[in-house]
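Q: One structure coming up, written as structure tokens, with questions to follow.
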Amino acid sequence: MLAVGRMEDEEGPEYGKPDFVLLDQLTMEDFMKNLELRFEKGRIYTYIGEVLVSVNPYQELPLYGPEAIAKYQGRELYERPPHLYAVANAAYKAMKRRSRDTCIVISGESGAGKTEASKHIMQYIAAVTNPSQRAEVERVKNVLLKSTCVLEAFGNARTNRNHNSSRFGKYMDINFDFKGDPVGGHIHSYLLEKSRVLKQHVGERNFHAFYQLLRGSEDQELQGLHLERNPAVYNFTRQGAGLNMGVHNALDSDEKSHQGVMEAMRIIGFSPDEVESIHRILAAILHLGNIEFVETEENGPQKGGLEVADEALVGYVAKLTATPRDLVLRTLLARTVASGGREVIEKSHTVAEASYARDACAKAMYQRLFEWVVNKINSIMEPRNRDPRCDGKDTVIGVLDIYGFEVFPVNSFEQFCINYCNEKLQQLFIQLILKQEQEEYEREGIAWQTIEYFNNATIVELVEQPHRGILAVLDEACSTAGPITDRIFLQTLDTHHRHHPHYSSRQLCPTDKTMEFGRDFQIKHYAGDVTYSVEGFIDKNRDSLFQDFKRLLYNSVDPTLRAMWPDGQQDITEVTKRPLTAGTLFKNSMVALVENLASKEPFYVRCIKPNEDKVAGRLDEAHCRHQVEYLGLLENVRVRRAGFASRQPYPRFLLRYKMTCEYTWPNHLLGSDRDAVSALLEQHGLQGDVAFGHSKLFIRSPRTLVTLEQSRARLIPIIVLLLQKAWRGTLARWHCRRLRAIYTIMRWFRRHKVRAHLIELQRRFQAARQPPLYGRDLVWPTPPAVLQPFQDTCRVLFSRWRARQLVKNIPPSDMIQIKAKVAAMGALQGLRQDWGCQRAWARDYLSSDTDNPTASHLFAEQLKALREKDGFGSVLFSSHVRKVNRFRKSRDRALLLTDRYLYKLEPGRQYRVMRAVPLEAVTGLSVTSGRDQLVVLHAQGYDDLVVCLHRSQPPLDNRIGELVGMLAAHCQGEGRTLEVRVSDCIPLSQRGARRLISVEPRPEQPEPDFQSSRSTFTLLWPSH
């Protein structure tokens, strides 16, 4: 049994050798003993240098998770026991250190654990990146991790060799920014085994997605899809109805997996409508598989009459694909053909033809669905808003998880392509690890003992050779008009490859009874002999589907389904180019994949399947030995023991490590780069672990590189500070010079603008001294910002100068009136219609014989007495008024305003003083906006005085402005503000009571008078 233990930092000798390179004797027996010992001790990982050998334990081991990731993060390969995390970390560090694309190639036969290995690699990369928790990077990481779950549902199935076998090839590129955080990705898929949709071997299942839909969906959803929960009801899922996804984990039920896939699709970014469309397409495929065709009795087989046994299924398919039912039925029973004259002919199917078309449609629908899912994930993972000029060049880590070598009881076209793919990858491994390495040693003049290995190039050539290769012969058979059968194709292969050492058939080897005449051929692959049945080769290679189905599904109302069939928009009469065959497309994709991998720095994970029964803790020595042999692991160990861990051109080596040696920093003065490298290594004491080639340095041990990297890492912060200091100083000097230039330009430009502005001012104000306007209508030019305060001051000075020019000829006796009018204009602010500006102001109207002919002498006597008593200096204003008191009674009174007091006088009693209010107590007055003479005087500590100026000559003369102006001018002279309010409804206060007063014009009113109500006063004003 497999010993399950926790991963320790170091491994003792009881666990065997952690690296096969360290074996004392390099034989197959020693290799297998070490592999078996480590497997029994729970050590499923072993190195061959930097290549990781992984044995599938078929059980969960406590080797993974955040704690294990922390132990491997930032470490070198030899510092921790062998692990997938170590390989992922090495690929990630190589990418960051050298800014070079890397790839991790995971290979091995079906069931060896490749898919699980790729998951752990993705988990490690996601865990060690994005320490700053950038939202966009987190989004990309979530999509990368969750995409595996979705692709497994649609691309994996249970086989007899593997409970979760990838039935497609997957290569994922992960894009990283200059900080090493993932910013995007792209998934390439290869050769989905779509024939599995129709039929599976005994003990196998269809793709997981079908069973997850049936067993994991809610009853209401299944009812809407016209589905039953039992997979045995449907032809396409009946074979695997009694099987589960896997046996290792009880949680791996279809129901729980369906929930996980739905959550993953939500996180990735599939909309609810898109998920619903996916379920409808899966349901339509299941219903399509249950459609049976029968010949109609009335027509008979000779007339080709055909009908569907259960037309309800046609309705289900039509509803789920959002297409017309009649069109679905017609497409299933017949096909349309365009003749040479562009005439469209409808040709009815036979039962066999209709069944073939139905199956082709089901396979194509699932393939298009799978491709759409992959493209959807790619569109979401695509790097967004990446500009190499700003963000730097992106680097890439590629992860290849592709189907392993397969040998089934009956091997068809799919197994042929899968095994060809594995031959190509093995050829790449041979080229990079064995062949190119030995050739480089010879080219560089390094002493080397040649190691023999099997080169599978001849097998690859057998498959892909132009004109004569198996794929070329198959394409020729597909393109030839006439009754070309699989048997004729086999005969052609026998003719072309009769003498090929890796090809055989029953015709060429009649004694080999493992093959049937006219059906089988055999290829001696690097992994073993595989017999292929040619039945279905031509049909699967053509991969044909009637155009009627493409047009039908393209015209679907469902936008998701419609997007999967862009080729359906072609008209039936349109002549199209023959599409490339499935084999050619796969070959081209493999060539492109190998070229892509060859352009990157590779890291290898070689997966081994311990036994055929998928039993935990059991290692079948013979089965594992066979895998070790065909994977070339022993040869890999030999090359590694005799070879070097790293090689670098001298200039590149110096560029990276020259700062660690005083003779090479910053630039060496030695004869050549090779001499400089030698001096650098001698200073570190590492010259014994290297070999000098013609143009490259070869380093034997990874520890040498680690030593140099550690020295470099210690010096980098010092160099960075030095560079930062120099660069910041340069930037500061550049900035200072730029500022000086800016200020010089600003200074001269400012002078220019000031000079131009002053010249313009001088030009405009040349005629400002000419009377009578003195420049009143001149427009001031807009000044530069720097001159705005200066111009504001100039405008004030100009206004004062102009005012001086206007008033200097006015007699001194009129200046009091002028100042009062100016004060009135400012106080009223244009809110009153007429305020007597155009007439002369007499001010003291009670002393005037014109206004007060009968009592002017009496007022003069009273005025003299008041002047002697109160000591005021001048009379500001006097007039007869009509006043209203708090008792709502109106009386004739006189108003006298002096420079010290405001007097209310009684004209009927020789102008006796009724009230005297100190002028400093007067805080404001209120007037209306009309021509009436109402005024309310407000004084602090006194009732408001409500009066109407009247008994003037001429009658109703407008004297409100005169009162306002004289009082406002006097207050200005004393340095205080008089509040003047203009309102048609004036509030007032008398003995604490609040009232309102307004004006009502009346034509019949002979003289102004007051009318009162409970809380209001109204001035009745003659309007004639």
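In case you wondered, yes, glycine gets a Cβ from its N, Cα and C as well.
If you look for the noted substitutions, you won't find them, since the model keeps the original residues.
Features from Swiss-Prot:
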DOMAIN    15-713  domain 'Myosin motor'
BINDING   GLY108, GLU109, SER110, GLY111, ALA112, GLY113, LYS114, THR115  ATP binding site
MUTAGEN   GLY111 to Arg  Does not affect localization to the plasma membrane
MUTAGEN   ARG167 to Cys  Does not affect localization to the plasma membrane
DOMAIN    716-745  domain 'IQ'
DOMAIN    830-1023  domain 'TH1'
MUTAGEN   LYS883 to Ala  Abolishes localization to phagocytic cups; when associated with A-893
MUTAGEN   ARG893 to Ala  Abolishes localization to phagocytic cups; when associated with A-883
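Please situate the listed features within the shown structure.
A: Note on SER110 (ATP binding site): other Cβ atoms within 10 Å of its Cβ, all shown chains, come to 22.
Under the DSSP three-state reduction, GLY111 (mutagenesis position) is assigned to coil, being neither helix nor strand.
Sequence-distant contacts of ARG167 (mutagenesis position), defined as residues of its own chain at least six apart whose C-beta falls under 8 angstroms from its C-beta, comprise GLY155, ASN156, ALA157, LEU192, GLU193, ARG196, PHE207, TYR403. Secondary structure from DSSP puts ARG167 (mutagenesis position) in coil.
With a cut-off of 8 Å between Cβ atoms, the residues of this chain six or more beyond the domain 'IQ' (716-745) that come close are 659.
When secondary structure is read from DSSP and collapsed to three states, LYS883 (mutagenesis position) falls in the strand class. Shown in sequence order, SER890, ARG891, ASP892, ARG893, LYS904, LEU945, VAL946, VAL947, CYS948 are the residues of the chain, 6+ apart in sequence, with a C-beta less than 8 angstroms from the C-beta of LYS883 (mutagenesis position).
Over all protein chains present, the Cβ of ARG893 (mutagenesis position) has 21 other Cβ atoms lying within 10 Å.
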Q: What same-chain residues, at least 6 away in sequence, bring their CB to under 8 Å of the CB of GLY113 (ATP binding site)?
A: SER54, VAL55, ASN56, CYS607, LYS609
Q: Measure the Cβ-based neighbour count of GLU109 (ATP binding site), defined as the other Cβ atoms within 10 Å of its Cβ.
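A: Around the Cβ of GLU109 (ATP binding site), 25 other Cβ atoms lie within 10 Å.
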Q: Taking the Cβ of each of the recorded positions and counting other Cβ atoms inside 10 Å, which one has the highest number: GLY108, GLY111, LYS114?
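A: The largest 10 Å Cβ neighbour count belongs to LYS114.
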Q: For ALA112 (ATP binding site), list the number of other Cβ atoms lying within 10 Å of its Cβ atom.
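A: That number is 25.
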Q: Taking the centroid of the Cβ atoms of GLY108, GLU109, SER110, GLY111, ALA112, GLY113, LYS114, THR115 as the ATP site, which other residues of that chain lie with their Cβ within 8 Å of it, listed in sequence order?
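A: Once GLY108, GLU109, SER110, GLY111, ALA112, GLY113, LYS114, THR115 are set aside, the remaining close residues are ASN56, ASN162, GLY404, CYS607, LYS609.
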Q: Given a separation of at least six residues and a C-beta threshold under 8 Å, show me what packs close to THR115 (ATP binding site) in the same chain.
A: GLU152, ASN156, ASN164, SER166, ASP401
Q: Using DSSP, tally how many residues of the domain 'IQ' (716-745) sit in helix, strand and coil.
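A: Breakdown, helix to coil: 30 helix, 0 strand, 0 coil.
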Q: Across the domain 'Myosin motor' (15-713), what does the mean pLDDT come to, as a whole number?
A: 85
